[in-house]
Amino acid sequence: MLTRPREIYLATAVSIGILLSLIAPLGPPLARADGTSQLAELVDAAAERLEVADPVAAFKWRAQLPIEDSGRVEQQLAKLGEDARSQHIDPDYVTRVFDDQIRATEAIEYSRFSDWKLNPASAPPEPPDLSASRSAIDSLNNRMLSQIWSHWSLLSAPSCAAQLDRAKRDIVRSRHLDSLYQRALTTATQSYCQALPPA
């Protein structure tokens, strides 16, 4: 019995659908259904962590403390490396990402110190205690690490750079980041797309 054209069409459509369903998982989509980057939450957490630089700088200025605290940095990076290892994420990648984040944060603090050196009256008179800011930083570190784990495959995919650029544009717009924060965000995220492909 001859196959009718409609049956041929349906069979072909089904075959194409199956083929596409097999191909689709091979690469992450460039954006979610709402048009936002899949890296938006990670980049937003990085931006929020950068914003903690302002109250930290204000406290250090009033307390006459140095901006850089190598002991605290080493402690943070060691813990993050251990946490990454426990989640089967490359610890070298994680420590590199957070080292970038810390250097970007310190750059903002140095900028604030420079402003207040020129105009001491512009410094916040009663900054929040440093412990509150550090608690916020620890929480944001965990949030960022969770996002890295969730998007590990994407961070090593060819589409990572495009997703990262989209996420940065969206976060700059939504958080109204000025030029200083935009440069800091670029530094903080510069190693995101250097993850090794999953074994």
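Placed from the backbone N, Cα and C atoms, the Cβ positions cover glycine too.
Just so you know, the substitutions we noted aren't modelled in this structure.
Small disclaimer: the values here were computed from a predicted structure and weren't measured.
Residues or ranges marked as domain 'Chorismate mutase' in Swiss-Prot: 34-113.
Of all Cβ atoms in the protein chains displayed, 22 besides its own lie within 10 Å of the Cβ of ARG49 (mutagenesis position). While the structure shown retains the original residue, Swiss-Prot records the mutagenesis experiment ARG49 to Ala with this note: Less than 1% of the wild-type enzyme activity.
Taken from Swiss-Prot, the feature substrate binding site covers ARG49, LYS60, ASP69, ARG72, VAL73, GLU74, GLN75, GLN76, THR105, GLU106, ALA107, ILE108, GLU109, ARG134. In the three-state DSSP scheme, ALA107 (substrate binding site) falls into the helix class.
Per Swiss-Prot, mutagenesis LYS60 to Ala is noted as: Less than 1% of the wild-type enzyme activity. Here LYS60 (mutagenesis position) comes close to PRO66, ILE67, GLU109, LEU130: these same-chain residues lie at least six apart in sequence, with C-beta atoms under 8 angstroms from its C-beta.
Annotation note: ASP69 (mutagenesis position) sits in a coil segment as assigned by DSSP. For the mutagenesis of ASP69 to Ala, Swiss-Prot gives this note: No effect on the enzyme activity. The structure shown keeps the original residue.
Long-range Cβ neighbours of ARG72 (mutagenesis position) (same chain, at least 6 residues apart, Cβ-Cβ under 8 Å): none. A mutagenesis experiment is reported in Swiss-Prot for this position, ARG72 to Ala, and the note states: Less than 1% of the wild-type enzyme activity.
Cβ neighbour count for THR105 (mutagenesis position): 23 (other Cβ atoms within 10 Å of its Cβ, all protein chains included). Swiss-Prot lists THR105 to Ala among its mutagenesis entries, and the accompanying note reads: 20% of the wild-type enzyme activity.
A sphere of 10 angstroms centred on the C-beta of GLU109 (mutagenesis position) encloses 19 other C-beta atoms. According to Swiss-Prot, the mutagenesis experiment GLU109 to Gln carries the annotation: 40% of the wild-type enzyme activity at pH 7.5 and 27% of the wild-type enzyme activity at pH 4.
Looking at Swiss-Prot, you'll find the mutagenesis GLU109 to Ala noted as follows: 10% of the wild-type enzyme activity.
Put simply, ASP69 (mutagenesis position) is 10 Å from GLN75 (substrate binding site) when counted between their Cα atoms. Around ASP69 (mutagenesis position), a 10 Å sphere centred on its CB holds 15 further CB atoms from the protein chains shown.
Between the C-alpha atoms of THR105 (mutagenesis position) and ARG49 (mutagenesis position), the distance comes to 8 Å.
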